[in-house]
Amino acid sequence: MIILIYLFLLLWEDTQGWGFKDGIFHNSIWLERAAGVYHREARSGKYKLTYAEAKAVCEFEGGHLATYKQLEAARKIGFHVCAAGWMAKGRVGYPIVKPGPNCGFGKTGIIDYGIRLNRSERWDAYCYNPHAKECGGVFTDPKQIFKSPGFPNEYEDNQICYWHIRLKYGQRIHLSFLDFDLEDDPGCLADYVEIYDSYDDVHGFVGRYCGDELPDDIISTGNVMTLKFLSDASVTAGGFQIKYVAMDPVSKSSQGKNTSTTSTGNKNFLAGRFSHL
């Protein structure tokens, strides 16, 4: 009996921050910043920064590379990122709250690669700046409109913003583009918005968008969605406004009709991950 109680307490501790509260599944992967610590990657993609470059990125934003203790303090309040990055003194690692088979080797804590002798290795960065102003955010309201930084004025160069939408379990997300004007190029390699039908920007890729044509509406397959906005160091444009509305689960009486209603009315849409209502 004592052993069973002990095992229960261990499991309870492990699940804190990863369960349901007020009908919303809380998963700390959504936290882009905690205790002044935040994750940065190069604008060219993941694992592109040398130690000197990572240090310069943090200092450019008014901060510095996070120490191991600062990263661990952030992890203890829910900071979870599945990407190795430079820390102070040439250390590399990443914070894991929830163990998983594809991230963290099934462990929790700081996955520590130690102090690297080769400072030319390329990783991401973990910066510390408790006073930095970040674009993006986490939304749990049933409907919301969010905008590019400075909208309706043009956005600035060198922006990286994340918006995470997490609704009540069972709901889905109807995403609509109200205004959209980004630098246009054939491969959307300069300025773009990426949409993911998941809780992070690793899984569930839906599409990358640029130019000035309004993308079609998108409906998620679940109650979470992630949007990433990136601008490069040159041309800017008018920016965007994006609206989302929660879609309640289809009632049993309407099953089989392949219909659903939101306050946005009937419009063409792309279902997240190409599923259908």
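In case you wondered, yes, glycine gets a Cβ from its N, Cα and C as well.
Substitutions noted, but not modelled.
Averaged across the domain 'Link' (36-129), the predicted model reaches a pLDDT of 90. Residues annotated as domain 'Link' in Swiss-Prot, with sequence analysis given as evidence: 36-129.
A C-beta separation below 8 Å, combined with a sequence spacing of at least six in one chain, links Glu41 (mutagenesis position) to Tyr47, Lys48, Leu49, Ala83, Gly85, Asp124, Ala125, Ile160. Glu41 (mutagenesis position) falls within neither a helix nor a strand when secondary structure is assigned with DSSP, and so counts as coil. Among the sequence features in Swiss-Prot, the mutagenesis site Glu41 to Lys is noted as follows: Has no significant effect on hyaluronan binding to CD44 or hyaluronan-dependent lymphocyte rolling.
The mutagenesis experiment Lys46 to Gln is recorded by Swiss-Prot, whose note states: Abolishes binding to bikunin. Listed in sequence order, Ala83, Asp124 are the same-chain residues six or more apart from Lys46 (mutagenesis position) with CB atoms under 8 A from its CB.
One mutagenesis experiment catalogued in Swiss-Prot, Tyr47 to Phe, is accompanied by this note: Abolishes binding to bikunin. Impairs binding to hyaluronan. Retains the ability to bind heavy chains but cannot transfer them onto hyaluronan. Impairs binding of hyaluronan to CD44. Decreases hyaluronan-dependent lymphocyte rolling. In the structure as shown, the Cβ atom of Tyr47 (mutagenesis position) sits within 10 Å of 14 other Cβ atoms. Reduced to three states, the DSSP call for Tyr47 (mutagenesis position) is coil.
Here Swiss-Prot describes Lys55 to Ala as a published mutagenesis experiment; the accompanying note says: Decreases binding to heparin. Has normal binding to bikunin. Impairs binding to heparin; when associated with A-69 and A-76. Has no effect on CXCL8-induced neutrophil transmigration; when associated with A-69 and A-76. Close to Lys55 (mutagenesis position) in the fold, though at least 6 residues off in sequence, lie His64, Leu65, Trp86, Ala125, each with a CB less than 8 Å from its CB.
While the structure shown retains the original residue, Swiss-Prot records the mutagenesis experiment Lys76 to Ala with this note: Decreases binding to heparin. Has normal binding to bikunin. Impairs binding to heparin and decreases the potentiation effect toward bikunin antiprotease activity; when associated with A-55 and A-69. Has no effect on CXCL8-induced neutrophil transmigration; when associated with A-55 and A-69. Neighbours of Lys76 (mutagenesis position), defined as other CB atoms within 10 A of its CB across all chains, total 14.
Among the mutagenesis entries in Swiss-Prot is Lys89 to Ala, noted as: Decreases binding to heparin. Has normal binding to bikunin. Sequence-distant contacts of Lys89 (mutagenesis position), defined as residues of its own chain at least six apart whose C-beta falls under 8 angstroms from its C-beta, comprise Thr67, Ile115.
One entry in Swiss-Prot concerns the mutagenesis experiment Tyr113 to Phe. Its note says: Abolishes binding to bikunin. Impairs binding of hyaluronan to CD44. Decreases hyaluronan-dependent lymphocyte rolling. Has no effect on transesterification reaction. Tyr113 (mutagenesis position) falls within a strand when secondary structure is assigned with DSSP.
Annotation comment: Swiss-Prot describes 135-247 as domain 'CUB'.
Under the heading Ca(2+) binding site, Swiss-Prot lists Glu183, Asp191, Asp232, Ser234, Val235. Around Glu183 (Ca(2+) binding site), the same-chain residues six or more apart in sequence whose CB sits under 8 Å from its CB are Ala190, Asp191, Cys210, Ser231, Asp232, Ser234, Val235, Thr236, Ala237, listed in sequence order.
When secondary structure is read from DSSP and collapsed to three states, Ser234 (Ca(2+) binding site) falls in the coil class. The Cβ of Tyr113 (mutagenesis position) has Ala84, Arg91, Val92, Gly93 as same-chain neighbours under 8 Å, each 6 or more residues away in sequence. Ranking the binding-site residues Asp191, Asp232 by how many other Cβ atoms lie within 10 angstroms of each Cβ puts Asp232 at the bottom. For the recorded Ca(2+) site, residues Glu183, Asp191, Asp232, Ser234, Val235 set the reference point as the centre of their Cβ atoms, and the other residues of that chain within 8 Å of it by Cβ are Asp157, Leu182, Asp185, Ala190, Ser231, Ala233, Thr236, Ala237. Its own atom aside, the Cβ of Val235 (Ca(2+) binding site) has 14 Cβ atoms within 10 angstroms in the protein chains shown.
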